[in-house]
Amino acid sequence: MTNIRKTHPLLKIINSSFVDLPAPSSLSSWWNFGSLLGVCLGVQILTGLFLAMHYTSDTATAFNSVTHICRDVNYGWLLRYLHANGASMFFICLYLHVGRGLYYGSYTYSETWNIGILLLFAVMATAFMGYVLPWGQMSFWGATVITNLLSAIPYIGTELVQWIWGGFSVDKATLTRFFAFHFLLPFIVAALVMVHLLFLHETGSNNPTGIPSDSDMIPFHPYYTIKDILGFLIMLTALSMLVLFSPDLLGDPDNYIPANPLNTPPHIKPEWYFLFAYAILRSIPNKLGGVLALVMSILILAIVPILHVSKQRSMMFRPLSQCLFWLLVAVLFTLTWIGGQPVEHPYIIIGQTASVLYFLIILIFMPTTSLMENYLLKW
């Protein structure tokens, strides 16, 4: 008798995606981050659902409702900090996942890559709106500054900002709609994840060598299921340590002060995972130019497949490109540091230099180096 997992209409879809899926035999731990992101999304949706049961999206009670969750709800503090630090873990996994795609040339699967970019934007939008909900000082002023950037759009900018705010400033209407969208978006993200996987399973996985692995495939289960479970344990241990020992390590102390439109914090900054983009935004003196640079810092990923001129897919055997890749990583760390610093000398010039380097490496240095490697290998 044929196994039910191969005949049942629903089970056979799961079977072909997670059990009998042919996978390259050489996948390293860098291929764990996709499944880790799935776990992060699950944790965020679950903790978020329970938090939403106690949260009130009204300017008068939002801050107090978060305090109530932490003090009065059973394990509310755990839910709140799992959700807040789970977002940080989500972005760590996201950036490592994107970095792996860049290093090993996974972007040549253009459909999967483009859905991934869409997912990145959706998760960033979700995280931004979530940061507004506790209604602390940084929530309020972060929302004001970031939404105000849209006023740089010619002709319709000011009206667009007021339409998003639902008034003439960030207020009750803004908080209510941000809560609605923050609740809705993760489910859209989950749907996009399905599309992401659908496109990935059309082509099969890439591997560290970048060479087609059709001749050497192994079943996903038990090999990669066990490997993924080990990844889950490591990540959840790290998250638990963060939540239980230093839950406020990555947060901003200003967010423990209730939102006050009459008092501006000395340094308005977003969560750490947006600091690199915030530094790029601040490094351009012109408002519209800064907004365009901000959007392009992420959207530039969409043109990476077009800029791939190397005869080799992966960077595994391309030492010059590897040097540039790690330089790009160093530039991103520098931008993240600068984004959290005040706008004064020498931080301004460091931020501007790092911003220019970021775009130069991706747009010019990497393609040029690839051509040079092709020439050196007589390809």
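Every residue, even glycine, has its Cβ placed from backbone N, Cα and C.
Feature annotation from Swiss-Prot assigns heme b b562 binding site to His83, His182. The DSSP secondary structure for His182 (heme b b562 binding site) is helix.
His196 (heme b b566 binding site) falls within a helical segment according to DSSP. According to Swiss-Prot, the feature heme b b566 binding site maps to His97, His196.
If you draw a 10 Å sphere around the CB of Leu198 (variant position), it holds 13 other CB atoms from the protein chains shown. Where Swiss-Prot documents Leu198 to Met as a natural variant, the accompanying text is: In strain: Isolate MVZ 185904.
According to Swiss-Prot, the feature ubiquinone binding site maps to His201, an assignment based on similarity to another entry. Classification of His201 (ubiquinone binding site) by DSSP places it within a helix.
Natural variation at this site is recorded by Swiss-Prot as Thr203 to Ser, annotated: In strain: Isolate MVZ 185904. All chains included, 13 other C-beta atoms sit within 10 angstroms of the C-beta of Thr203 (variant position).
For the natural variant Pro208 to Ser, the note given in Swiss-Prot is In strain: Isolate MVZ 185904. According to DSSP, Pro208 (variant position) sits in a coil region rather than a helix or strand.
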Rounded to the nearest Å, what's the C-alpha distance separating Leu198 (variant position) and His83 (heme b b562 binding site)? Just drop the number here, would you?
28
For His201 (ubiquinone binding site) and His97 (heme b b566 binding site), determine the Cα separation and express it in whole Å.
17
Rounded Cα separation (Å) that holds between His196 (heme b b566 binding site) and His83 (heme b b562 binding site):
24
DSSP-derived structure type at His83 (heme b b562 binding site), helix or strand or else coil:
helix
